[in-house]
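**Q** So Swiss-Prot lists these for the protein:
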DOMAIN    8-131  domain 'Longin'
DOMAIN    138-198  domain 'v-SNARE coiled-coil homology'
MUTAGEN   VAL8 to Asp  Mistargeted to Golgi and plasma membrane. Normally targeted to vesicular structures; when associated with A-194 or A-195
MUTAGEN   PHE39 to Glu  Mistargeted to Golgi and plasma membrane; when associated with E-42. Normally targeted to vesicular structures; when associated with E-42 and A-195
MUTAGEN   PHE42 to Glu  Mistargeted to Golgi and plasma membrane; when associated with E-39. Normally targeted to vesicular structures; when associated with E-39 and A-195
MUTAGEN   ARG50 to Glu  Mistargeted to Golgi and plasma membrane; when associated with E-56. Normally targeted to vesicular structures; when associated with E-56 and A-195
MUTAGEN   ARG56 to Glu  Mistargeted to Golgi and plasma membrane; when associated with E-50. Normally targeted to vesicular structures; when associated with E-50 and A-195
MUTAGEN   VAL59 to Glu  Mistargeted to Golgi and plasma membrane
MUTAGEN   CYS194 to Ala  Loss of prenylation and normally targeted to vesicular structures; when associated with A-195. Normally targeted to vesicular structures; when associated with D-8
MUTAGEN   CYS195 to Ala  Loss of prenylation and normally targeted to vesicular structures; when associated with A-194. Normally targeted to vesicular structures; when associated with D-8. Normally targeted to vesicular structures; when associated with E-39 and E-42. Normally targeted to vesicular structures; when associated with E-50 and E-56
Amino acid sequence: MKLYSLSVFYKGEPKAVLLKAAYDVSSFSFFQRSSVQEFMTFTSQLIVERSAKGSRASVKEQEYLCHVYVRSDSLAGVVIADSEYPSRVAFTLLEKVLDEFSKQVDRIDWPVGSPATIHYTALDGHLSRYQNPREADPMSKVQAELDETKIILHNTMESLLERGEKLDDLVSKSEVLGTQSKAFYKTARKQNSCCAIM
């Protein structure tokens, strides 16, 4: 998972104005970096110009995903990432950056601003911090831990059963479970297997 670009634009009519951008082109060869960076800026600008105010979208281009968020006040953000990067985390980043940007940069500077004149230095920090979505986004971290716990629980249950033994056989032989509990287990098992086939 990788983030390549994080940019802030003002969606003017008809052109979008680049206000600030951060790039991570370290994975490209030295001679390709400036061209790749220019192409990312061009693509981001084009996506903002063609997106409606108050919208969010993800646009696929080869193995990359461009996530765009255009606010109703014409401030827009674009993240370019690989296709494995979680969309939810990308949009969380965009929302955070645009909120921060709108508080730090005066609104009258947006239509006439440029990367040289806008004083907002947090983009590089956000780009590097969000390279690992699990560390940057608490929900991703919790989801990853939950997935690991599910795997451990599944492996533990499987390891408790002896070779060739099935949970159904253990339930039917159990002296601890009452008749009603056994009937409940069988009914639940049938319903779950029915849904799994569909």
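Yeah, the Cβs are placed from backbone N, Cα and C, and that goes for glycine too.
Original residues throughout; no substitutions modelled.
So where do these features actually land, and what's packed around them?
**A** DSSP gives VAL8 (mutagenesis position) a strand state.
Non-local neighbourhood of PHE39 (mutagenesis position): empty, since no residue in the same chain at least six residues away has a C-beta under 8 Å from its C-beta.
Summarising the environment of PHE42 (mutagenesis position), the number of other Cβ atoms within 10 Å of its Cβ, over all protein chains shown, is 10.
Reduced to three states, the DSSP call for ARG50 (mutagenesis position) is helix. Within the same chain, no residue at least 6 positions away in sequence has its Cβ under 8 Å from that of ARG50 (mutagenesis position).
Within its own chain, ARG56 (mutagenesis position) has HIS67, VAL68, TYR69, VAL70, PHE91, LEU94 as residues 6 or more apart in sequence whose C-beta sits under 8 angstroms from its own.
Within the same chain, residues at least six positions away from VAL59 (mutagenesis position) with a Cβ under 8 Å of its Cβ are ILE47, LEU65, CYS66, VAL68.
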**Q** Enumerate same-chain residues with a sequence separation of six or more from VAL8 (mutagenesis position) and a Cβ-Cβ distance below 8 A; give 'none' if the list is empty.
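**A** In sequence order, LEU18, LEU19, LYS20, ALA21, LEU75, ALA76, GLY77, VAL97, LEU98, PHE101, TYR120, LEU123 meet the Cβ cut-off.
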